[in-house]
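Asks: My structure is below; once you've seen it, I'll send some questions.
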Amino acid sequence: MELPSGPGPERLFDSHRLPGDCFLLLVLLLYAPVGFCLLVLRLFLGIHVFLVSCALPDSVLRRFVVRTMCAVLGLVARQEDSGLRDHSVRVLISNHVTPFDHNIVNLLTTCSTPLLNSPPSFVCWSRGFMEMNGRGELVESLKRFCASTRLPPTPLLLFPEEEATNGREGLLRFSSWPFSIQDVVQPLTLQVQRPLVSVTVSDASWVSELLWSLFVPFTVYQVRWLRPVHRQLGEANEEFALRVQQLVAKELGQTGTRLTPADKAEHMKRQRHPRLRPQSAQSSFPPSPGPSPDVQLATLAQRVKEVLPHVPLGVIQRDLAKTGCVDLTITNLLEGAVAFMPEDITKGTQSLPTASASKFPSSGPVTPQPTALTFAKSSWARQESLQERKQALYEYARRRFTERRAQEAD
């Protein structure tokens, strides 16, 4: 079974909390005073909810009381097809939308969820996670947990996506390790709805997600139970995971993708450090109609090549494609930001300084060329000589490029 390409990471993860629609933004501004009052009030109520959940033993009464109090906090939990819940199944599989998915499911049925990539701590326990010693022996520990004979049995709630999505477009690729614990799992689907703002943001912390949950009027969590799924004869963990992923995606009306948590991390990295195009790049590339981008790039690369003839043309074009600016590319090449193997310069090319000085006269003194190659005795002297030669070459290249642009302007 092959996964479809599906939507890209920009559609699976929301980068902005506030709505883009002007009307919704206006409504949010008008609601803000009420939201702040609700936030303060719910913070005090939330402390009582936490204390009650810690004081009462795990039972139907505790889940009913805490579920009612959470509804006052604006966290509404609903479920469909609860009759399909098989209490003999020890592994529950769900898609992941918010940092509080496990808390919501725990209001509906008893379950435990391990916290991945985090050491045991008070925060881990207070958030309702099961404390594990480490991920190195995670699978073996969970197998022993499921094999225990304690009554009543506590199932595991696992999120094979390992990272939360916006819950609208598609699912991340399911990891195979949750499907190596037992040969039967029970999937469930989780849909989250919230007015005015996004349900979750890709780079937000769980604290900010909690504050936004208390700020908005309500957040509705809809849980739908599916029938248990058994491993087929000779089916590998990866195939089992893929089959369950497609089943969950079909029930949600979404697409199962090949994207992994690493793709989410790369997407967030690109969002935090976008490639900036300097203003000079806009003047270097004339607006359409005009030459094609390849012709423009070749023209700019030729300009840099005339200033720095010892730099390969391919290196110049690659850096220009990133910067879009002749000045910035020259600076990168002179300062060593771009590695390259210098080309052999012919005699005609070596005489360029003299020719350019007579063809493009300047008011300032001619930049002296590097002296004959000598090897200084001390490392300090060699470093100083290198810096002087680099500065001289840099000043010469800048002057030659400026004179050429002035002549083109005339």
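Keep in mind that glycine also has a Cβ here, set from the backbone N, Cα and C atoms.
Annotations per Swiss-Prot:
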DOMAIN    296-338  domain 'CUE'
MUTAGEN   ARG42 to Ile  Abolishes lipid droplet localization
MUTAGEN   ASP58 to Ile  Does not affect lipid droplet localization
MUTAGEN   HIS96 to Ala  Reduced formation of lipid droplets
MUTAGEN   ILE316 to Arg  Reduced lipid droplet clustering; when associated with 319-V-E-320 and 333-E-D-334
MUTAGEN   LEU386 to Ala  Abolishes interaction with UBE2G2
MUTAGEN   LYS390 to Ala  Abolishes interaction with UBE2G2
MUTAGEN   LEU393 to Ala  Abolishes interaction with UBE2G2
MUTAGEN   ARG399 to Ala  No effect on interaction with UBE2G2
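For the listed features, I'd like the structural context: burial, neighbours, distances.
Replies: Residues near ARG42 (mutagenesis position) in space but far in sequence (CB under 8 A, at least 6 apart, same chain), listed by position: VAL72, LEU73, GLY74, LEU214.
Under the DSSP three-state reduction, ASP58 (mutagenesis position) is assigned to coil, being neither helix nor strand.
Around the Cβ of HIS96 (mutagenesis position), 20 further Cβ atoms fall within 10 Å across all displayed protein chains.
All protein chains included, ILE316 (mutagenesis position) registers 27 other Cβ atoms within 10 Å of its own Cβ.
In the three-state DSSP classification, LEU393 (mutagenesis position) falls within a helix.
In the three-state DSSP classification, ARG399 (mutagenesis position) falls within a helix. Using a 10 Å radius centred on the Cβ of ARG399 (mutagenesis position) and all shown protein chains, the other Cβ atoms total 19.
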Asks: Cα-Cα, whole number of Å: ARG399 (mutagenesis position) versus LEU393 (mutagenesis position)?
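Replies: Roughly 10 Å, rounded to the nearest whole number.
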Asks: In whole Å, how far is ASP58 (mutagenesis position) from LEU393 (mutagenesis position) when you measure between their Cα atoms?
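Replies: Counting only the Cα atoms, the answer is 76 Å.
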Asks: Going by DSSP, how much of the domain 'CUE' (296-338) is helix, how much is strand and how much is coil, in residues?
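Replies: Tallying H, G and I as helix, E and B as strand, the rest coil: 32 helix, 0 strand, 11 coil.
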Asks: Quick one: what's DSSP say for ARG42 (mutagenesis position), helix, strand or coil?
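Replies: DSSP assigns ARG42 (mutagenesis position) to helix.
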Asks: Roughly how many angstrom lie between the C-alpha atoms of ILE316 (mutagenesis position) and HIS96 (mutagenesis position)?
Replies: 45
Asks: How big is the gap, in Å, between the Cα of ASP58 (mutagenesis position) and that of HIS96 (mutagenesis position), rounded to a whole number?
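Replies: Cα of ASP58 (mutagenesis position) to Cα of HIS96 (mutagenesis position) measures 24 Å after rounding.
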Asks: Would you pick out, from the mutagenesis positions ASP58, LEU393, the residue whose Cβ has the largest number of other Cβ atoms within 10 Å?
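Replies: Ranked by Cβ atoms within 10 Å, first place goes to LEU393.
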